[in-house]
Amino acid sequence: MRLTVFLSLFLGVMVFGAFDQEAFLFVQHLTSENFESALNMCSNQVKAQLSVQSLSNIWNSLKAQLSDFREIAGYEKIIQAEYEIYNFTLKFDRGEISALVTMDREGKVAGLFFKQATKTEYELPDYVDPESFEEKDITVNGLPGKITIPKGSGPFPAVVLVHGSGPNDMDETIGPNKIFKDIAYGLSSKGIIVLRYHKRTFVEKVDPTTLTVEKEVIEDALEAVKILKERKDVSRVYVLGHSLGAMLTPEIAERSKADGVVMIAPPARPLEEVMEDQLKYLQSLGLASNVEETLNILEKLKRKEIPPDEFVLGAPAKYFYDLRERDPASIAKRLTIPMLLIFGGRDYQVTEKDQEIWLKELSGRENVKILVFDDLNHLMISGEGKSTPVEYMKKGHVDKRVIDEIARWMVK
């Protein structure tokens, strides 16, 4: 089975229209196989035609064709007379399918239909100049990757991109958004070599009971830094991490002797504490279920009351204990290399609590820069109002200000 660590951090969701939230919750119930809750959201007419068992049969037939479900990869809304139709793209191990959910005026599910998904093409952000760099295939410890190289004689500064939690591809695709592709193309348009690669848990069938942070993230990141250091067209090497990847970049930089670190939305607290705050936030918006049960598990993890090999919240308990021992702020404090930290003011996953820890440990140092963009969310995409996981289903791009700040900082 593929490992999907339970990190709402890393759950994804959008500021809703009329029934966006209800439609998304219905699909969440369906994809998490909570068929009774899904049926309860349906209109009386639909309930007369469907049962819990029939919903289960429909879902299992999809899995039989497409293997394990992975994520909700995006959606669009269509208004049709008195109905709102939501087209959700569902990603499985062996392909994608569209789930069309029809909502009536009362916010009840009035229809459900599945069809083959149509693939959407990646659109270049305005800040990308595709003529200014070239992209080549590369492998990192056997993992497929890409390296984008500016045109010209060089040498150039270079950076390795380290993913957030879960089985991410090289583009760090979240819904319809490709965070690392935006960053790679944006930075290479400004004279920086960028190396990105598929995360090991994206490529391999991993036994989650044997998973470690070292094997999942750090080993491959160290190899990626080594690859860049051996290139003649590279002047210096940076490590850039997002979310959980940002949490680990100080250790990766220290062990690889990198020349600098960029941390985008880096947690500073233990994972259980970050998840607890996320869960309570989502509960306040009506977007979380089984809250008390999950909070109880998180509390036990904090006290290390769960046996290390016991599987909880998508990972063995020892995975959480391992992360807890890696204190990123303390490691960063002893580093002497330049560091750039970027936060989104609308980020509900990595919050002011984390910012305050980083500020306490690193403020006052001339080679450390900390930026907060008030309108950006966890993905560094701009928006308004409260951020939710469904926001991540809306197509956008990493904000130009983030790209510009990173490029200026690396090139100077």
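Quick reminder: no glycine exception, Cβ is built from N, Cα and C everywhere.
Here the original residues are kept at every noted site.
Record note (Swiss-Prot) on the mutagenesis of Ser243 to Ala: Loss of enzymatic activity. All protein chains shown were included, and the count of other CB atoms within 10 Å of the CB of Ser243 (mutagenesis position) stands at 30.
The active site, nucleophile feature in Swiss-Prot is assigned to Ser243; the stated evidence is a curator's inference.
Classification of Asp347 (mutagenesis position) by DSSP places it in coil, neither helical nor stranded. The Cβ of Asp347 (mutagenesis position) has Ala265, Leu376, Asn377, His378, Ser387 as same-chain neighbours under 8 Å, each 6 or more residues away in sequence. Mutagenesis annotation in Swiss-Prot: Asp347 to Asn, described as Loss of enzymatic activity; the structure shown retains the original residue.
The feature active site, charge relay system is assigned by Swiss-Prot to Asp347 (among others).
For His378 (mutagenesis position), the Cβ neighbour count at a 10 Å cut-off comes to 28, with all displayed protein chains included. As a published mutagenesis entry, His378 to Asn appears in Swiss-Prot alongside the note: Loss of enzymatic activity.
Swiss-Prot lists His378 (among others) with the feature active site, charge relay system.
In the three-state DSSP assignment, the secondary structure recorded for His378 (mutagenesis position) is coil.
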